[in-house]
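Peer 1: Attaching a single structure in structure tokens format; questions to follow.
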Amino acid sequence: MTNIRKTHPLAKIINNSFIDLPTPSNISAWWNFGSLLGVCLILQILTGLFLAMHYTPDTTTAFSSVTHICRDVHYGWVIRYVHANGASIFFICLFMHVGRGLYYGSYLFPETWNIGIILLFTIMATAFMGYVLPWGQMSFWGATVITNLLSAIPYIGTDLVEWIWGGFSVDKATLTRFFAFHFILPFIILALAAVHLLFLHETGSNNPSGIPSDSDKIPFHPYYTIKDILGALLLALTLATLVLFSPDLLGDPDNYTPANPLSTPPHIKPEWYFLFAYAILRSIPNKLGGVLALIFSILILAIIPLLHTSKQRGMMFRPLSQCLFWLLVADLLTLTWIGGQPVEHPFIIIGQLASILYFTILLVLMPIAGIIENNLLKW
């Protein structure tokens, strides 16, 4: 008798995705982040669901309802901090996952890569709207500043911003719609992630060497299921440490002050995972130019496949490109630091130089390095 997991219509899908999936035998720990992102997403949906049961999306009670969750709901503080810090862990995994894709040439699977970029934008939008919900000072002013950027769009900008706000400022209507979107988007992300996997399984996984691995495939289970479980346990340990020892480490103290439209915080800044993009935005004195640079800083990922000049797929055997890649990582860390600093000398010029370097590495230096490496190998 044939095994039910290979014949049942539903079980067959699961079997072909997580059990009998032929997987390259040499994929490293950098390939763990895909499954970790799945774990993070499920965790965020579950904790978010329980938070939504006690949260009220109203300007007068939102801040109090979050306080109520932390003080009065059984283990409410755990749920709240797992959700808040879970977002940070989510973004760490995201950056690692995208970095892996850049390093090993995974962007040469165009459908998977493009769905990934859409996922990245959707997750960033979801995280931004989630940050507004506690209705603290940084929630309110962050929402005001970031939504206001849309007013830089010629002709329709102002109308567009007021349409998004649902009034003439960030107010009750804005909070209500942000809650609605923040609730629905994770389920859209879940569907997109399924499509992302669907396209990945059309081609099979890439591997560190960048050469076809059809001759050496192993079943996903038990080899990679156990590896993914280990990754998930390490993720859980990291998150638990963060939640139980320093839950506010990555947050902003200003968000413990209820939102006040009459008092602007001294330094308005988003969550740490947006600081690199915020630094790029601030490094351009012109409003529209800054907004375009901000969007392009992420959208640039979409043209990476077109800029691939090397005859090798990954960077495993390309020392020049490796140096540029790690320079890019250092540059992004610098931008993250600058994004959290006030707009004054010397931070302005450092931010501008780091922004120029970011685009130069991706658009100019990496393609040139690929050509040089081809010539060095006489290819």
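A Cβ is built for glycine as well, from the same backbone N, Cα and C atoms used for every other residue.
Original residues fill every noted site, and no substitution is shown.
Quick caveat, the model's predicted, so the values are computed rather than measured.
According to Swiss-Prot, the protein has these features:
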BINDING   HIS83, HIS182  heme b b562 binding site
VARIANT   ILE89 to Met  In lineages GB01, GB02, GB03, GB04 and GB05
BINDING   HIS97, HIS196  heme b b566 binding site
VARIANT   ILE123 to Val  In lineages GB01, GB02, GB03, GB04 and GB05
VARIANT   ILE153 to Val  In lineages GB01, GB02, GB03 and GB05
BINDING   HIS201  ubiquinone binding site
VARIANT   ASN375 to Ser  In lineages GB10 and GB12
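Describe the structural context of these features.
Peer 2: According to DSSP, HIS83 (heme b b562 binding site) sits within a helical segment.
Its Cβ taken as reference, ILE89 (variant position) is surrounded by 23 other Cβ atoms within 10 Å in the chains shown.
Neighbours of HIS97 (heme b b566 binding site), defined as other CB atoms within 10 A of its CB across all chains, total 20.
Secondary structure at ILE123 (variant position), as computed by DSSP, is helix. Neighbour count (other Cβ atoms within 10 Å of the Cβ, all protein chains): 24 for ILE123 (variant position).
Look at ILE153 (variant position): DSSP puts it in coil. The number of other CB atoms found within 10 A of the CB of ILE153 (variant position), across every protein chain shown, is 14.
In the three-state DSSP classification, HIS201 (ubiquinone binding site) falls within a helix. Long-range Cβ neighbours of HIS201 (ubiquinone binding site) (same chain, at least 6 residues apart, Cβ-Cβ under 8 Å): ASN16, SER17, LEU21.
In sequence order, the list of same-chain residues 6 or more apart from ASN375 (variant position) whose Cβ falls under 8 Å from its Cβ is empty. In the three-state DSSP scheme, ASN375 (variant position) is classed as helix.
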Peer 1: Rounded to the nearest angstrom, how far is the Cα of ILE123 (variant position) from the Cα of HIS97 (heme b b566 binding site)?
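Peer 2: Rounded to the nearest whole number, the Cα-Cα distance is 14 Å.
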Peer 1: Round to a whole number and give the Cα-to-Cα distance in Å for the pair ILE153 (variant position) and ILE89 (variant position).
Peer 2: 33
Peer 1: Can you tell me how many other Cβ atoms are located within 10 Å of the Cβ belonging to HIS83 (heme b b562 binding site)?
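Peer 2: Counting Cβ neighbours of HIS83 (heme b b562 binding site) within 10 Å gives 21.
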Peer 1: Measuring CA to CA, name the entry from the recorded positions ILE89, ILE123, HIS196 that ends up nearest HIS182 (heme b b562 binding site).
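Peer 2: The smallest Cα gap between HIS182 (heme b b562 binding site) and any of the recorded positions is with ILE123.
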Peer 1: Below 8 Å Cβ to Cβ and six or more residues apart, same chain only. Which residues does that give for HIS196 (heme b b566 binding site)?
Peer 2: THR112, ILE115, GLY116, LEU119
Peer 1: May I ask for the distance between ILE89 (variant position) and HIS83 (heme b b562 binding site), taken between their Cα atoms and rounded to an integer number of Å?
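Peer 2: A Cα-Cα distance of 10 Å.
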